[in-house]
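Enquirer: One structure, as structure tokens, below. Some questions next.
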Amino acid sequence: MERACEKQDSVCNLVAVFENNRTPGEAPGSHSLEDQPHSPEHQLSLSPEPWEAPPVKEALKSEFRPVSRTYLSSLKNKLSSGAWRRSCQPGVSPGPETQEPEEKRVVRELLETEQAYVARLHLLDQVFFQELLREAGRSKAFPEDVVKLIFSNISSIYRFHAQFFLPELQRRVDDWAATPRIGDVIQKLAPFLKMYSEYVKNFERAAELLATWMDKSQPFQEVVTRIQCSEASSSLTLQHHMLEPVQRIPRYELLLKEYVQKLPAQAPDLEDAQRALDMIFSAAQHSNAAIAEMERLQGLWDVYQRLGLEDDIVDPSNTLLREGPVLKISFRRSDPMERYLVLFNNMLLYCVPRVLQVGAQFQVRTRIDVAGMKVRELTDAEFPHSFLVSGKQRTLELQARSRDEMVSWMQACQAAIDQVEKRSETFKAAVQGPQGDTQEPKPQVEELGLRAPQWVRDKMVTMCMRCQEPFNALTRRRHHCRACGYVVCAKCSDYRAELKYDSNRPNRVCLTCYTFLTGNVLPQGKEDKRRGILEKEASAAPEQSLVCSFLQLIGDKCSRSLPRSWCVIPRDDPLVLYVYAAPQDTKAHTSIPLLGYQVISGPQGDPRVFQLQQSGQQYTFKAESVELQGRWVTAIKRAASGRTPEGPDEEDVSD
């Protein structure tokens with residue numbers, strides 16, 4: 001019967017906590033612990049008004065540093081550290097060895113730390129909070145709303161612990177001989193610990209406001225400093241006291257975990273204590289989630305500020321996945337340019353640094369939607385660690401500073417792509433239902449005009465990729481087809497077609513893409529002419545060649561070295577060596593039938609040099625490495641003897 005009465009009193013106390021919330025105009029001391037009806041053991045020995053002492057000049061000069069978000073997030077990693085728990089309890093020291101059970105010693109430690117914690121809450125709510133509110137109303141030197149933002153919902157937390165949990169815990173310890181259990185008490189506490197999430201989320205903002213107004217308002221600083229110098233504050237700063245509620249839930253979890261470990265296997269409180277531990281763990285996770293959400297929003301805000309707070313990118317629901325500098329490979333310039341990428345869960349922002357670092361740090365040049373984006377590694381000897389990002393809006397060739405950085409960027413992009421595709425598939429399955437179409441969609445073979453192409457770099461070609469006429473700076477300049485990315489001359493790109501990836505705006509396209517996109521018949525006189533013997537595309541050679549690479553042709557007179565050329569032995573014409581001015585040229589400037597040639601390796605004492613000789617004709621080539629020279633010599637010897645790689649005993653020398 002007595003136990004039932006105790007439970008009824010506990011519920012009444014709990015209801016009173018939330019029915020008697022203080023209003024802004026309420027008297028400052030109307031809910032102090034001294035007014036509560038619990039036993040003398042619960043009374044807190046606080047000096048009545050120590051903060052009324054005259055201001056201390058030295059204390060006014062002290063600096064207050066805001067608690068960083070990094071330090072706040074580190075609290076999540078300390079849940080299992082017993083040493084951390086003990087270091088946070090300077091006023092609690094283990095007493096002499098007694099004969100009481102170990103689980104009771106843990107409960108007594110929980111009670112002692114709870115008493116000290118409620119004293120800190122009383123100091124925060126009834127002293128700091130009320131004194132600052134009174135000063136704000138009297139002097140109008142700082143807004144009352146600022147004070148309320150700094151202390152958040154500390155009043156609810158204080159009343160809950162002072163009027164409900166501490167009295168319940170005290171009664172249970174006093175009656176331990178008759179009721180050796182606390183699991184049921186903790187279970188009553190656990191659901192209300194979620195109120196800490198609001199306090200934790202507001203903590204960093206509160207610390208910033210406190211630091212700001214300590215510098216900005218002299219009356220604000222004087223009130224805080226007077227209280228900090230008092231005996232009740234133990235010479236600790238307000239920020240130190242404000243951190244206690246953030247640390248309290250991890251301490252509950254540590255103490256309760258130790259209590260469960262000390263309980264005997266047949267203890268009547270074991271089941272309730274384990275259930276209470278699970279509930280405390282859930283509350284700790286809830287608090288950690290609040291910290292993570294606060295960090296996410298703060299990180300988003302920092303990025304948005306550096307990008308100039310543009311309306312079309314600012315969205316609090318976004319998730320920042322990765323950001324950092326990269327090098328942009330230009331299709332016109334030989335040296336890559338410094339750029340900055342910001343990857344969100346739904347878009348990739350391609351940014352350029354601003355010349356004047358006033359306000360925004362970067363300017364968003366292109367936004368690429370993750371939906372439909374593709375990423376792959378590029379095999380480019382001139383630009384190592386390079387990768388391609390192809391989106392509907394634009395295709396970018398990028399270079400990282402190391403292979404690890406390149407892999408990290410590619411993995412981050414691919415993870416974002418996979419997540420978007422997974423959500424899309426889930427949505428389609430929900431719309432179609434179990435009776436929906438189960439056939440796998442056929443991949444779209446032709447994406448011409450639907451997504452931005454990869455542009456061929458200017459220096460990779462020396463002639464128009466459509467008409468094979470050589471470029472020059474005056475009469476035949478380079479242009480890019482916006483549909484296929486080929487480098488073409490003005491005559492071959494004098495057409496306009498609407499491209500879907502560019503919001504159906506007319507763009508310069510080549511004749512071939514114009515015909516495909518519009519369906520119009522080729523204009524008279526524009527039909528493709530018959531291919532000549534040298535018109536074998538070099539762009540297809542790396543995938544369809546026995547061997548291909550840059551070779552330097554050494555002249556006969558005075559060993560004069562000519563510019564290096566792109567040389568290919570095609571699979572479909574394995575007895576001929578084609579020499580191109582650039583890798584993407586559609587027409588070779590020289591072809592050498594290899595049948596009957598004699599191959600001499602290293603004629604000039606250089607292991608990278610080899611020579612072709614036949615009937616007074618002589619060609620001397622220099623490879624970029626000894627290994628590459630060996631591959632060329634093997635392939636040419638095979639071709640010179642009339643053998644082709646289709647035989648079963650022949651070896652393919654291509655990579």
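For all residues, glycine too, the Cβ spot is worked out from N, Cα and C.
Just the original residues are modelled here, none of the noted substitutions.
Annotation source Swiss-Prot lists Zn(2+) 1 binding site at C464, C467, C489, C492, citing sequence analysis. According to Swiss-Prot, the feature Zn(2+) 2 binding site maps to C481, C484, C510, C513, an assignment based on sequence analysis. Annotation source Swiss-Prot lists domain 'DH' at 102-290. The domain 'PH 2' annotation in Swiss-Prot covers 544-641. Recorded in Swiss-Prot as a mutagenesis result, S287 to A carries the remark: No effect on early endosome localization and reduced JNK1 activation; when associated with A-288. According to Swiss-Prot, the mutagenesis experiment N288 to A carries the following note: No effect on early endosome localization and reduced JNK1 activation; when associated with A-287. For the published mutagenesis Q454 to K, Swiss-Prot gives the following note: Loss of early endosome localization; when associated with T-455. Looking at Swiss-Prot, the entry for mutagenesis of W455 to T says: Loss of early endosome localization; when associated with K-454.
How buried are these features, and what lies next to them?
Expert: Sequence-distant neighbours of C492 (Zn(2+) 1 binding site): residues of the same chain at least 6 apart with a C-beta under 8 Å from its C-beta are C464, R466, C467, C510, L511.
Reduced to three states, the DSSP call for C484 (Zn(2+) 2 binding site) is coil. Long-range Cβ proximity for C484 (Zn(2+) 2 binding site), meaning a same-chain Cβ under 8 A and a gap of 6 or more residues, is found for L448, P453, V509, C510, T512, C513.
On the 0 to 100 pLDDT scale, the model's mean across the domain 'DH' (102-290) is 89.
Classification of S287 (mutagenesis position) by DSSP places it within a helix.
Q454 (mutagenesis position) falls outside any helix or strand according to DSSP and counts as coil. Its own atom aside, the Cβ of Q454 (mutagenesis position) has 16 Cβ atoms within 10 angstroms in the protein chains shown.
Long-range Cβ contacts of W455 (mutagenesis position) within its own chain (separation 6+, distance under 8 Å): F331, T395, H480, G485, V487.
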Enquirer: Relative to the mean position of the Cβ atoms of C464, C467, C489, C492, the recorded Zn(2+) 1 site, which additional same-chain residues have Cβ within 8 Å?
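Expert: Those within range, site residues removed, are M463, M465, R466, Q468, E469, R476, V488, A490, K491, S493, C510.
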Enquirer: Report the residues of the chain - excluding C481, C484, C510, C513 - with C-beta within 8 Å of the mean position of the site's C-beta atoms, for the recorded Zn(2+) 2 site, in sequence order.
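Expert: Apart from the listed residues, the neighbours are L448, R466, R482, A483, G485, Y486, V488, S493, V509, L511, T512, Y514.
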Enquirer: If you measure C489 (Zn(2+) 1 binding site) to Q454 (mutagenesis position) at Cα, how many Å is it?
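Expert: A Cα-Cα distance of 18 Å.
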Enquirer: Which one is it: of the mutagenesis positions S287, N288, which Cβ has the fewest other Cβ atoms within 10 Å in this structure?
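Expert: Least crowded of the mutagenesis positions S287, N288, by Cβ count within 10 Å, is N288.
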Enquirer: How many helix, strand and coil residues does the domain 'PH 2' (544-641) contain under DSSP?
Expert: 18 helix, 45 strand, 35 coil
Enquirer: Since the record lists C464, C467, C481, C510 as binding-site residues, which of them has the fewest other Cβ atoms within 10 Å of its Cβ?
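Expert: Output over binding-site residues C464, C467, C481, C510: least Cβ neighbours within 10 Å is C467.
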Enquirer: Taking Cα atoms as reference points, rank the mutagenesis positions S287, N288, Q454 by distance from C481 (Zn(2+) 2 binding site) and give the first.
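Expert: Among S287, N288, Q454, Q454.
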Enquirer: Starting from the Cβ of C489 (Zn(2+) 1 binding site), draw a 10 Å sphere and report how many other Cβ atoms land inside it.
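Expert: The answer is 23.
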Enquirer: Tally every other Cβ atom lying within 10 Å of the Cβ atom of C513 (Zn(2+) 2 binding site).
Expert: 26
